[in-house]
Structures are given as structure tokens and as C-alpha cells.
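The structure appears below as C-alpha cells.
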Amino acid sequence: MLVTPLLLVTLLCALCSAVLYDSSSYVYYYQSAFRPPSGWHLQGGAYAVVNISSEFNNAGSSSGCTVGIIHGGRVVNASSIAMTAPSSGMAWSSSQFCTAHCNFSDTTVFVTHCYKHGGCPLTGMLQQNLIRVSAMKNGQLFYNLTVSVAKYPTFRSFQCVNNLTSVYLNGDLVYTSNETIDVTSAGVYFKAGGPITYKVMREVKALAYFVNGTAQDVILCDGSPRGLLACQYNTGNFSDGFYPFTNSSLVKQKFIVYRENSVNTTCTLHNFIFHNETGANPNPSGVQNIQTYQTKTAQSGYYNFNFSFLSSFVYKESNFMYGSYHPSCKFRLETINNGLWFNSLSVSIAYGPLQGGCKQSVFKGRATCCYAYSYGGPSLCKGVYSGELDHNFECGLLVYVTKSGGSRIQTATEPPVITQNNYNNITLNTCVDYNIYGRTGQGFITNVTDSAVSYNYLADAGLAILDTSGSIDIFVVQGEYGLNYYKVNPCEDVNQQFVVSGGKLVGILTSRNETGSQLLENQFYIKITNGTRRFRRSITENVANCPYVSYGKFCIKPDGSIATIVPKQLEQFVAPLFNVTENVLIPNSFNLTVTDEYIQTRMDKVQINCLQYVCGSSLDCRKLFQQYGPVCDNILSVVNSVGQKEDMELLNFYSSTKPAGFNTPVLSNVSTGEFNISLLLTNPSSRRKRSLIEDLLFTSVESVGLPTNDAYKNCTAGPLGFFKDLACAREYNGLLVLPPIITAEMQALYTSSLVASMAFGGITAAGAIPFATQLQARINHLGITQSLLLKNQEKIAASFNKAIGHMQEGFRSTSLALQQIQDVVSKQSAILTETMASLNKNFGAISSVIQEIYQQFDAIQANAQVDRLITGRLSSLSVLASAKQAEYIRVSQQRELATQKINECVKSQSIRYSFCGNGRHVLTIPQNAPNGIVFIHFSYTPDSFVNVTAIVGFCVKPANASQYAIVPANGRGIFIQVNGSYYITARDMYMPRAITAGDVVTLTSCQANYVSVNKTVITTFVDNDDFDFNDELSKWWNDTKHELPDFDKFNYTVPILDIDSEIDRIQGVIQGLNDSLIDLEKLSILKTYIKWPWYVWLAIAFATIIFILILGWVFFMTGCCGCCCGCFGIMPLMSKCGKKSSYYTTFDNDVVTEQYRPKKSV
């Protein structure tokens, strides 16, 4: 099971209990009398804890709390709250617990106790050992439940739930109604016995596991990995494997990317222009009769009031009742445009008396402020006060201003310019709604500056790169230290899968490289520990097999760790690359040819989220898709099974192709009879002229010499060979040479000759000639030897440099060939990656199309249209599954071929012509390549051909017997005719030889048997007139219109592998290596033996005598000389040796007594 059963907690009955689960992290209430059958069911009634707090005392410093009142409440505004006391509980006493309550808006439910006369305002006095649960609305009690303390000895918990306003006391339901209202406030009033723990909760859906009507386990659908997996598949039991999922509860944020860091906006300035009214009449009596002109009212924005005509008028200050009156306006009309703010503003002009006209207009509410100006007008304006209505006063200009304070309206002299500073706060690594340079959408933003900055993308003031659908793919933002590049990915990865190993949810496989992820094959793995993501750990362990879930060569264990699957037979496998040490002999009529061959042995695995591909994020489509049953599971099972079989076969392939060790045969003590196989075995070392005893008794000295040293050595062989030293001298290129080594005998001989030649002057001077001649010959030998060594060194260096050059060129050509293979495979992978990325983009388009269908049609028509889309997309997924199966079959066949190639071409020498390269196989070197293996075959191909006459066989016709036929035996070759004679030769190499009995097979007849195949036997042969193709096609494809959605158009050029030029270069390198032979000048090694001096031989003689004496003494003292008396002939011991020696005889002063003991049987 994926989840851990909570065996300590069981819900007993409907609407009667509520217990906290999972270390009190959530609570589950099943509120129905109907019990679902056993199994997992998606239910409501689960509440997850979002906040925890504690309180130790809220009764202050008093000796106890006051019973019968509600106190200590706190505002929560939550779906549920649980208030719990310590496990020992709290006593129903004012010294500890008084009241607990919950407020559901206008309804309050509480539990309390009160045993005082007149001191219980809420419940009245209760009898001893009774408690009261009550509910009241707007101060009026409407529910009472009296319970004995025998049922609840102490206060333990008080839980309130919004669903049907349920209240639980000590886990038992004590109040409910038919309303669902959130808890607004709650609290416990107590003095001691705490602390009281408050757990505020929110409502979530839950997947509950029922057994006999009782919930045994609960999984919250809260967006956690465990909740996402269980609630999407409606089960908590999962076997090991991979489970695609869709996270529809993504937290969405929003950000905007601006084109510029700041924007200047010029606002509109509204101009109001006032002028003098030339035809205005004097006002009648009373302020209400003053007529207004040119009323201008500002709405919102910026305004300019133009009073330029006032330049010919004289402003009249306020003087009691005369002139202007504007105490509420701290400005003059000349300064009204100086950036003043108003909520409302209206201006008009009028003509009235300067005496009291402004003041009375403000008092009567005609204006907020009034400004008076004199223009020398007539005194024809009537008064405005009650005693002056019939009096005439000087007429003046009155300007009415009606306003209120605020910020909707601002005055200005010029159009204002507003600068807006833009800050690009980009939210990374989460799903967001974005507005990037005016293009809106939803995506997962990642920073790709490190990988994109070196390519100078968008270097010419570009802002973004769009994909084929017109959406933003990559955009750039100017940062503090240069350009920053960001990539927009789909919010939901269609390849994301949960990994279940050992029955536990251990990780996530995704195609998105997130922080802390770990690359496994072509996916990224994120380990999950305790329901949360964790940073990656390196792979440090190898396992021989994986009993859990595996992905490629990686084994995912139940603790989430990763191990590499390495079968035991592969642990010590090391494949050398170009370490070729074999010697190949090539016939003159053949050329060495190098052929490369690439075989694919593995395939890229693809994971598709079926539900996401079909419906996108449309909830209506997903609801309709439930009618299709497990079709997605069937398609995914096909794709996943292909991946699993691919992994298993790949491991078996590597296991089966491991090179086995070869045991060296031991051929000692093997008799081959009359067959001489000495040429096949190692030649024994030839015996030297000196024996082992000579090598032991003489010191040898080796020296490098000329080829003439061998003749000199043979000439001086013998006991007195040193006398022939000068006579055995040889010539080399016209120079007399002797080996440079002189023994002691030669030195004594030549020294005595030189001394004798100097005894009598010129008479004996000729005796020095041998000494001078041998000295000159030895100097010649040394000079020539040094010259030859120098020449050989130059030849070796030149040839070695040439060989190294050819080897480097060969490795470079091989590297280029492999690089081309890498490029081809990489481009194929890039095409697949681009295809999957485009599918990700298309999923967003799918959601948009479905959403438009539901917006444009009613429910029935929309479901019909979406049903067609679902059918089409399921068909596409079926085609994908079939394609992966076909690809798997093809790759599996390629693996079988690769296995044959390794076994037949690499581990052995193939006898099949052109199976391992072109021509007859010599050697094959394997090399790892992307998704496969490259074989480099060395073979020899014909260079020249001989035109011969071939004969199938011979028909023999004896004189006195029936005729018979002979044909070549299998593998022996073919019969040929050369110059009238018949021979047999191999089919692939011209080697004519006489025909022997072992080369033929005898046939009983010279006739050939023919088998005729009738047309009716093989039914696959079809005449042209058997059926009409057009007629047959019209039956099944008649006026049928098939339209496929126009997704991204792919236009890819598939690369073709061509490395012929590199192979030609390798062949040239081989020819160059063949030419790098070294023809060195021949030298020889001369070994000269030098005898030891006389004192060495004297020491050897003394050591031999002492050894013999010690050996005789040992024989005498141990009485074991009986077998040696005749050999040594020691006469004084004969009498002792004549006696019988026994292990049981004791000697004292030679022979004193002789004791015999019984002999023991052995």
C-alpha cells in the first residue's frame, strides 16, 4: 500500500465522533448514516490543520474563573477549530475549567457547569455532577443538553465544524443543525489544568479507506504528492511503477515585464476660458435673483482656468459687507492654476452689487467662495440685504467658485508629464500568469542565462523569441550586469510521473530540470522524503539486480535512493578501445579494408500524460472522459511495458556480450605421435657452446659487436683459442676489426710480446707489431660500432615519428567518424525533443479549443464536439503506442544482430563472407556510440582476380558399375579447370590443389531432381484481375471527410550518416603504418668467459675437503655408517661398523652394554 494505515484511530459511527489523525495534523468527520462498501472512497469531511497556538490561563490573577459566563474568545474565521486539553483532562470546577464555546455567526454553542444560586445567568443553577451543553441565537437559548459527569469525567476537547454546524465534546457529537456556517470565533475560559491547544483548520477533500463501514485510513487531497497521486487515481494502494499525474491545484502568481524601465506620460490638460459678458443686465433685488454666466464644471483630471480678461478689472478686498468673501478658499483667481487639488470644482461669473453681493451669495449657498472685481460700472444694482433691497449700488463682477476637497481634480498651467518607474520582478520556478512585453499567457519561467549568453541571442535589440504557435519561448531583460535570458515552459509537464517503489511514493520523474533534480537516462528525478521534495544525492551504489522499480540502468529503492544496475558478470568488464596486439599476415593478392557499421541497441523512451493530452485543463472534458473507462491505462500500459522490456533486454544484451576469459592451454607432457606440431609451439632456446657448469665456473661479459663477431667466436673456439686472437681478425668494409674485449690470457700474451720487443732495441722491435695491430683493430671495431648505433637510432626515431603520425591521423579519422555518428544520433534526439516540446505547447492549444467549444455551444452539443476530439486524440495516442511497439521490435532485432556481431566478429573470426565487413574477416573492434555500438571491421578484399572455369561436379561412369556423381564437400571450395587439369580451390581465395577423397561427396545418381511449385500451393500469388482496387477502396472510403487538427508543422531534415571519407583516411593510415618498417644495420652480441684466479680454486678445494670430513663425522656419531663403510674405506671404523647398529642400542665408552627393547609394530 502507498499509505501507512493509522491503526490507532477508528471512527466508530456516523455523526458521533471526531478524532485527530497523523500526529494531530488533520481531523476527519464522516457525516452520513449510509456507510460505503469496503475500499477507498473520495469523501468530504476532512479538515487540515493550518495554525496551532496554546494558552495556559485566561482567568487572570483571580483564584478561579467565573462559571456560567462566556469569556476568552478569539477570532478564527475558519472551517473548523479544535480546542484540546492535556490527556489527563480538566476538572469541572471554577479552579480549572468554566466554559468552552464556538460562534457560528449569530449562533453560539457552549458547554459549562454552574452550581450557585443566582450566579448562573446563562443556564441557571444545575444539580451537582451535571454539565450543560446549550445553543443560543441573538441571546435567546433554543437548545439544551444536560449530561452527567459520569459520561464525561473531565473536559478533554471541544471541536466545532462548519459542516451542519457540528459540535463535538470529547470527540462525541453534542450539537448539529441543517446549516453550514464557518466558525467566526471560539475559546475556552479556564484557570488551571492547561494548556489549551487551539488547532485552526481548513476543509479539504479526502480519500478514505473503509472496512465494514469504518474509516481506517484517510489521505487528504491537499496538493501534496501523496494527495495528488491518491486522489487522482482514487486509490491508496499502488504497486511499484510510474504513475503520470496532473497538478490542477497550481498556485498562480502574476508579473509584468516592461519594455522600458520608466515611462513618461503626458496628461491631457482641459482649458476653461472665461470672458466679460457685454450684454449683462443689472440684477434685481435679492441675492437669489443674481444671474450667473459661463458656468464651467470640472469632472476629473487636469484643468486650467483662464481669467485673462480680469486684467482690466480691479480686485476688491473683503471689507465687512463690501467686496470679496472667500474664507474657505486660500487662493486668488490669479493663483488657482498653481497645482491645487479638488474633489469637485465649478466656476461661474455674475454681475451684482459690490455691497454685500459676495458675502450674501456665500451665506445663501450659491457658492463656496466669491471674488469681487470693479470695472467702474453704473450704480444700478439692487441691494441684497432686507433693508437695502430698493437701494442702488455700484455694479461689479462676481466670480463664484463651488468646490470640495479631494484629489480627483488638479489645476495646472501646462500639460503635466508623469514618470512611471517600472520594476521587473520576475517570478521563477513556479506557474504564473505573465504579461511579457504586452503578450499575456501562463507558464513556468526558468533562468537560462548561463546556457544562452554565449550565443548572443537577441543581441540586436530583440526582446523575445516566439515559437511556431506565436507564444513567447525565450525573452530577454536588461539586468544590472547585462542581459538576462528566461525561458517560458508549460506549467504542467506532460511527462511528469510519480515513482512508487516498495509500495511507497519515493520520487517524481519529470522532463524539467528543476533545482535538486538528478538526471536518470533522459528524465530528471526528484526524491520525495516525508511528502516533500529533497535535494539530490549522488549515485554511489551498484546492485546486481533490482527487485523494485527500475528506469533504464537505474534502480529506485523504497527509500528513494538510486543505485546502478550492474550484473555480476559485468562488474569487472573493461573494453579496450584500440589496444590491438595481434600480428596479421596479408596475402599479396588482397588488400586490407576497414568498414564501419553502426547498430542501434537502445531506444529513447517516451512518457505521455494521457489525460492531460486528451483534455488539457478542461474540467468538463475530464468529466466526459470518465465514460471511456480505462482506455488511458491500456495505452500507458503498452508504452510502459515497452520501456520495461527495453530495459530488461538491454541488460541481458550487455550481460550476454561480455567477453569471457580464455584459459591458456598447457601442452606439457603431451604426445602427438607422428604429427609434428613444433612449429605451433614456442621454440626452445638453442644450447650455447658453453655448458651450465661453464656458466657457473666462469664469469661472462657481453658486448655489442659487428656481424663479424660470430666468425671470430667460431675461429677462437677451443682450449688455446686466445693464441689465435690476431689470426682470427676479420675485415668490415675494408677495415681490420677485433672485438674490444681482452681476457687475462690475451693481456698477458700481448704484454709479454711488447716487453720482449723492447729488450734489445731495434733487433727485437718487430715483436711489437702484434700488439699494435690488435690495438688498431679493436679501435676500428669501437668506431664502426658507434657509427652503426647512431644510424640505427636515427632510423628508429624517423620511423617511430612516421608511425606516430599515421596513428594520430588514424585516431583523428576514427574520432571524426564517431563524431558524425554522435551528430546524427543527437539530431535525431533533438527532433524527438522538439516534438515533445511542441506537444507541450499544443496542450495549451487543446485546452483553449475545448474551452471555446463549451463557450459557444450548449452542454449537449459541446459534449458531442468534445467527444469527437477525445476519440481523435485517443486514436493519436494509440498510433503512438503502436509506433513505440514497432520501434521496440526493430531495436530488439538490432540487438540480436549486435549480439551475433559481437560473438562472431569480436570474440572470434567469422567464416561468413562479408558478414563482418566487406570480404573475408580478420579483426573487429567495437566502440560505444550514442544509443548503439559502432563496429570497425578489418577485412581483406580481393585486389586481382583470376578467370577460371568452374565445374559444379563430376559424373563418374565406371565400366562395370552404375554411374555416380561427386561434388565438392561443404566448405571445401569448388572444382576448377586449369590447363586441361581439374583442381579444387577455396571459393574466396585462389589456391588450386589436387582433389582428394576428403574434398568430395558422392551422389547416387548424376540426375538432378526438380520440384515444381503449383500456383494453387502458394495462395499469396494474385493475378491483376483478381479484384478492383478502386472499387474496393470506394466501399470503405466513400465521401468520408477526415480532418485532423492543425498543430505545429514539423519540417525536419533527417541527417544521413556518411563517413566514407574518414574510412578512406583510415585505410591510408594503415598503408602508412605498413610502410613504417625499420631496416636496421645488423649488430651482434659477443659473450666472453673469463677464468677465475688460482686462489679462488684453492679456496674451493679447501671447502670440499672440510665438507667431506664433517659428513664422515656425522655418519660416525649417529651410527648410520653401515651403508657407507664400503664407500669411504675408513679402516679404523671397520670394527665398529661390523656390529649391528640399532636404534635401541646405548653406547658408553664405545660399547659397554647392549640393551634390547621389544620392537613396536609400525
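Just so you know, glycine gets a Cβ as well, placed from its N, Cα and C.
One entry in Swiss-Prot concerns the mutagenesis experiment K1159 to A. Its note says: Localizes exclusively to the cell membrane.
One entry in Swiss-Prot concerns the mutagenesis experiment K1160 to A. Its note says: Localizes exclusively to the cell membrane.
Sequence-distant neighbours of L122 (variant position) (same chain, 6+ residues apart, CB-CB distance under 8 A): G68, I69, I70, F110, T112, C114, S134, L141. Here the residue is the original one, while Swiss-Prot reports the natural variant L122 to I with the comment In strain: Isolate Vero cell-adapted p36 and Isolate Vero cell-adapted p65.
Secondary structure at L130 (variant position), taken from DSSP and collapsed to helix, strand or coil, is strand. Listed in Swiss-Prot as a natural variant, L130 to F is described as follows: In strain: Isolate Vero cell-adapted p36 and Isolate Vero cell-adapted p65.
Per Swiss-Prot, natural variant K364 to R is noted as: In strain: Isolate Vero cell-adapted p36 and Isolate Vero cell-adapted p65. In three-state terms derived from DSSP, K364 (variant position) belongs to neither a helical nor a strand segment and is classed as coil.
L130 (variant position) and K364 (variant position) have their C-alpha atoms 73 Å apart, to the nearest angstrom. L130 (variant position): 15 other CB atoms within 10 A of its CB, across all protein chains. Annotation for K364 (variant position): spatial neighbours V287, Q288, criterion Cβ-Cβ under 8 Å with sequence separation of six or more.
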